[in-house]
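Working notes, beginning with the structure itself.
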Amino acid sequence: MSTDIKFAITGVPTPPSSNGAVPLRRELRDLQQNYPEQFNLYLLGLRDFQGLDEAKLDSYYQVAGIHGMPFKPWAGVPSDTDWSQPGSSGFGGYCTHSSILFITWHRPYLALYEQALYASVQAVAQKFPVEGGLRAKYVAAAKDFRAPYFDWASQPPKGTLAFPESLSSRTIQVVDVDGKTKSINNPLHRFTFHPVNPSPGDFSAAWSRYPSTVRYPNRLTGASRDERIAPILANELASLRNNVSLLLLSYKDFDAFSYNRWDPNTNPGDFGSLEDVHNEIHDRTGGNGHMSSLEVSAFDPLFWLHHVNVDRLWSIWQDLNPNSFMTPRPAPYSTFVAQEGESQSKSTPLEPFWDKSAANFWTSEQVKDSITFGYAYPETQKWKYSSVKEYQAAIRKSVTALYGSNVFANFVENVADRTPALKKPQATGEESKSTVSAAAAHAVELSGAKKVAEKVHNVFQHAEEKAQKPVVPVKDTKAESSTAAGMMIGLSIKRPSKLTASPGPIPESLKYLAPDGKYTDWIVNVRAQKHGLGQSFRVIVFLGEFNPDPETWDDEFNCVGRVSVLGRSAETQCGKCRKDNANGLIVSGTVPLTSALLQDIVGGELQSLKPEDVIPHLRANLKWKVALFNGDEYNLEEVPDLKVSVASTEVTIDEEGLPHYSRQYTVYPEITEGKPCGHGPEDHI
């Protein structure tokens, strides 16, 4: 294959250290609070990077365009195909979604982005005045700069939003290169095209209308509505944290962990994947904007923070499972550089990314360790430990600190945050009666969610009672549905001592639900044709009643979680997507249920996590809906190959509170049979 330019992807040049240490990619909020000079350089460097001539090979525009539109070869890989004509060949695009190469392909892609951003940061640092030591300070800070990540699954710092203000604010304060503090257009909020179509037809008519990237754009004006994101992330945070914890601590096979393609042999415990969770964040943060469409998502600055976090989660998982890597599989579709049916393996070239020699393309085997590109993460500083065992124990400790050790500990931490943007008031310390904070009360009034508040008071009051005596079954009194007006989560309000985490692995008031440290864990599995609707859509899962207006679904109290399907139209220029569509590619995802069931238990609506109690409860209360890219409801039974099922497995919690999953799953068609697209006894999982 001929190429015009062999652009070597090196990542950031990193001098070797005596102990193998490399600089860290840091969480965005950590970078902003604890490394202010690097954060300032990040903003200024990104601003300049985004301002580069769009014709420049390593410009922001060109690098983002590798991921989808404008569907042109990058660095001449290949150089002899006219991609302006969608029908000129069967190929299209480099990206490898729903394939075994999904997470490995994105690593050199991120290294290219980081390489270009780093160069911009270094140039900015040199522009500061020498006087007062300002230049020296910023040059020193720039040396170890690495691209940050946004950890969307961890609890936000107290008193802050689930979606950081640094990402949602249209302007932001910086110390500019003249040494003066000023307000600039926030380069983390949007990328402004200059112009939107450097070459005629680079973007479709639908995307050409936007001069800048947008999130949840207003249907009439096209204005970005970033304020929608924080309450949506907050409302489904418990499900998201449980999903990440499940993936990192339960999944042991790389193929199952990494990507979302479904086949008839998929185990009920393997419907989830890192790609599935990745899709959810694209959907939750983009709505009907750029992030929710893979063809244009890389132009949104959030894309890079999101994907660095995906890369981080892979690094964590890979170091916990060093002996598990990809199994060779046939390519499910054709791309610019791969024929359908060709074997994809750890030796498959990750085109268009040339290695450091510029003689060969990177392969998955070569990029397995992030240190290859000169970076690590706070959790993967392996050089600090004397043995693999000690290192892995430290990783697990970090995972449990960020995402919870087990579902019971997670529940105590998440119970007051699962509802939209802290509509649930939290109880105060040692008082015998719960009180509502002014902020939470205001949010409740704004959302009209007084019954939600009453229910959460009951959650705290019931917990100790249920530890002492059996629950008397009561009529379902699910909280009335509501929408969120407030966004603040994690306020510094003490929970009652009865529901705080105890030194043991399971909180005292919940131990009766896991005799001998064992309990039944529940999940909802969803599968559907990826491109069956010709657009992105989401399957939203509820446990209880909800408002029939789809505009409210993201904020519903009884919304448990979602599976997001990032589909494309049959007319897309993306060759692989056309192939996927023609072949009826099916993808899958998982929504954890156990945390929501625990809330119903302490709320007096469910007796235990045992099948004899959960089956009728789910049969009566489990519901799901489909919403399209623009938020409109879509008829469930018209979604090709949509199937929803419920499964469970036994989990044992060890003395340190870590869950050990049996991986033997039972499927319950009696829960979903007869419901629209519900799994029945004769259906294939």
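A Cβ is built for glycine as well, from the same backbone N, Cα and C atoms used for every other residue.
None of the listed substitutions appears in this model.
Swiss-Prot documents PRO15 to Thr as a naturally occurring variant and attaches the note In strain: Sing, TL and TS. According to Swiss-Prot, the Cu cation A binding site annotation covers HIS67, HIS97, HIS106, on the basis of similarity to another entry. Listed in Swiss-Prot is the natural variant VAL130 to Thr, annotated as follows: In strain: Sing. The annotation Cu cation B binding site is assigned in Swiss-Prot to HIS278, HIS282, HIS307. Quoted from Swiss-Prot, the note attached to the natural variant LYS424 to Asn states: In strain: TS. Natural sequence variation is annotated in Swiss-Prot for GLY678 to Arg, with the remark: In strain: TS.
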Revision key, fill the gap. Recorded positions PRO15, HIS278, HIS282, HIS307 vs HIS106 (Cu cation A binding site), shortest C-alpha separation belongs to HIS307
Study note, to complete from the structure: Spacing of the two Cα atoms, HIS278 (Cu cation B binding site) and VAL130 (variant position), in whole angstrom, works out to 43
Point to revise | HIS97 (Cu cation A binding site), number of other Cβ atoms within 10 Å | key: 27
**Study point:** HIS307 (Cu cation B binding site) to HIS67 (Cu cation A binding site) - Cα separation in whole Å
**Key:** 12
Study note, to complete from the structure: Taking the centre of the Cβ atoms of HIS67, HIS97, HIS106 as the Cu cation A site, the remaining residues of that chain with Cβ inside 8 Å are CYS95, THR96, PHE102, TRP105, TYR109, LEU294, ALA298, HIS307
Review point. Cβ-Cβ under 8 Å from HIS67 (Cu cation A binding site), same chain, 6 or more residues apart: which ones?
Key: TYR94, CYS95, TYR109, LEU294, SER297, ALA298, PHE303
Review point. Measuring Cα to Cα, how many angstrom lie between PRO15 (variant position) and VAL130 (variant position)?
Key: 26
Exercise for review: Mind checking which of PRO15, GLY678 has the fewest other CB atoms within 10 A of its CB? They're the variant positions.
Suggested key: PRO15
Practice item. Determine, using Cα-Cα distances only, which of these recorded positions is closest to VAL130 (variant position): HIS97, HIS282, GLY678. Key: HIS282
Practice item. Output, ordered by sequence, the same-chain residues six or more apart from HIS282 (Cu cation B binding site) with a CB under 8 Å from its CB, or 'none'. Key: MET291, SER292, LEU294, SER297, HIS306, SER564, LEU566
Practice item. Measuring Cα to Cα, tell me the gap between GLY678 (variant position) and HIS97 (Cu cation A binding site) in whole angstrom. Key: 27
Study note, to complete from the structure: HIS307 (Cu cation B binding site) falls, by three-state DSSP, under helix
Practice item. State the three-class DSSP label for GLY678 (variant position), counting H, G and I as helix, E and B as strand, and everything else as coil. Key: strand
Practice item. Tell me whether VAL130 (variant position) sits in a helix, a strand or coil according to DSSP. Key: coil
Check your understanding: Can you tell me the three-state DSSP label for HIS282 (Cu cation B binding site)?
Key -> helix
Point to revise | Shell of the Cu cation B site beyond HIS278, HIS282, HIS307, same chain only (C-beta within 8 angstroms of their C-beta centre) | key: ASN279, ILE281, SER297, PHE303, HIS306, VAL310
